[in-house]
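Structure record follows, encoded as structure tokens.
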Amino acid sequence: MRKLKYNTTRVILMIAFISLSACSSEDAMIEEEQVIPDPDPVAQTDEDTGPVVDCTNQGTNPTRDTDIPNPRNIGDIDDRSCYANYSESSILGKFWGIYNITDGSNHMDAPNTLQPRIERSLSRSQATGAGSYARFRGVLRILEVGDTGTFSSSGSYFMQAKGKHTGGGGSPDPAICLYRAHPVYGDDGNGNQVQVSFDIWREQINFRGGSGSAGRTEVFLKNVLKNEQIDIELEVGFRDDPNNPGQTLHYADAKIGGEEFNWNIPEPERGIESGIRYGAYRVKGGRAQFRWANTSYTKDEVN
């Protein structure tokens with residue numbers, strides 16, 4: 001009888017232990033499944049929100065070719081801004097080259113002459129035969145551009161086609177067309193007007209060496225959102241003229257966010273090379289901030 005009571009007690013204790021373990025495991029699973037959201041998630045950003053000044057001690061580079069070791073952005077740097085030097089960030093799944101310039105920050109050239117810039121120059125295609133080209137690709141984010149309140153002096157360039165020509169006229173290293181971002185303002189939710197998107201314009205020459213209002217024309221291309229990742233492609237080169245056998249066209253074809261914006265350069269017979277620069281250039285009021293990632297470059301030369 002005593003043995004039966006002992007066995008019965010033992011069975012009851014085992015059942016109780018198993019039930020308690022099962023409940024504990026179920027509670028643990030419920031606790032693991034509970035996800036507590038972050039009440040104040042912080043968005044990834046590499047935007048400069050500090051004060052806008054001409055120069056900083058850290059940004060005052062001694063030479064135009066000041067660069068970081070092994071930059072991820074391709075091309076030879078031309079840094080003519082004492083506000084900030086080229087640097088890089090790692091956000092949004094990419095490594096980004098940071099290009100920040102401010103009004104009045106060109107410490108390399110004579111005062112009140114050339115505009116601030118941090119650009120990268122790519123080796124030029126020096127041939128003019130059909131099939132010669134220079135092609136640049138990258139991903140761009142625009143965070144801020146210069147603004148004076150007047151269209152002609154507002155906006156900042158993020159890319160340009162370059163190329164010398166015969167017969168003289170204009171700069172010794174003339175731009176062919178420049179891609180300019182203009183600010184579009186909207187409410188930030190707190191009653192402040194801030195730059196929320198950007199109109200992209202192509203500033204193109206009317207003739208070789210053209211500059212100023214008489215020598216260039218602005219053509220609206222499209223609008224992009226602030227901080228939007230935009231696939232960019234620019235190809236500058238020579239191709240056969242379908243309407244004039246034996247002659248070639250000099251062209252600058254851009255693709256911005258999947259949309260094509262092709263353009264034939266005036267006086268193609270005078271062109272002798274095709275080149276590209278990108279980064280940040282021109283700010284006549286405030287600050288400009290561009291970010292570049294996944295940059296690549298190819299060229300071909302056909303005589």
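Backbone N, Cα and C atoms are what each Cβ position is placed from, and that goes for glycine too.
With a 10 A radius on its CB, Lys162 (mutagenesis position) counts 22 other CB atoms from all the protein chains. The active site, proton acceptor annotation in Swiss-Prot covers Lys162 and is backed by a curator's inference.
In three-state terms derived from DSSP, Tyr281 (active site, proton donor/acceptor) belongs to an extended strand segment. Long-range Cβ proximity for Tyr281 (active site, proton donor/acceptor), meaning a same-chain Cβ under 8 A and a gap of 6 or more residues, is found for Ile101, Gln115, Pro116, Arg117, Ile118, Glu119, Ser156, Tyr157, Phe158, Gln160, Leu178. Annotated active site, proton donor/acceptor per Swiss-Prot: Tyr281, in sequence order, evidence recorded as a curator's inference.
DSSP gives Gly59 (Ca(2+) binding site) a coil state; it is part of no helix or strand. Summarising the annotation, Swiss-Prot assigns Ca(2+) binding site to Gly59, Asn61, Asp79, Ser81, Ala84, Asn85 and lists experimental evidence as the type of evidence.
Mapped onto three states, the DSSP output places Ala214 (substrate binding site) in helix. Annotation comment: Swiss-Prot describes Tyr157, Ser211, Gly212, Ser213, Ala214, Gly215, Arg216, Tyr281, Arg282, Val283, Lys284 as substrate binding site, evidence class experimental evidence.
For Arg117 (mutagenesis position), the Cβ neighbour count at a 10 Å cut-off comes to 25, with all displayed protein chains included. Listed in Swiss-Prot as a mutagenesis experiment, Arg117 to Asn is described as follows: Abolishes catalytic activity.
Listed in Swiss-Prot is the mutagenesis experiment Gln160 to Ala, annotated as follows: Abolishes catalytic activity. Mapped onto three states, the DSSP output places Gln160 (mutagenesis position) in strand.
Here the residue is the original one, while Swiss-Prot reports the published mutagenesis Lys162 to Met with the comment Abolishes catalytic activity.
Secondary structure at Asn85 (Ca(2+) binding site), taken from DSSP and collapsed to helix, strand or coil, is coil. Calculated from their C-alpha atoms, the gap between Asp79 (Ca(2+) binding site) and Gly212 (substrate binding site) amounts to 24 Å. The binding-site residues Ala84, Ala214 differ in how many other CB atoms lie within 10 Å of their CB, and the one with the most is Ala84. In this structure, of the binding-site residues Arg216, Arg282, the smallest number of CB atoms within 10 A of the CB marks Arg216. Each of the binding-site residues Gly59, Gly212 was ranked by the number of other C-beta atoms within 10 Å, and first place falls to Gly59.
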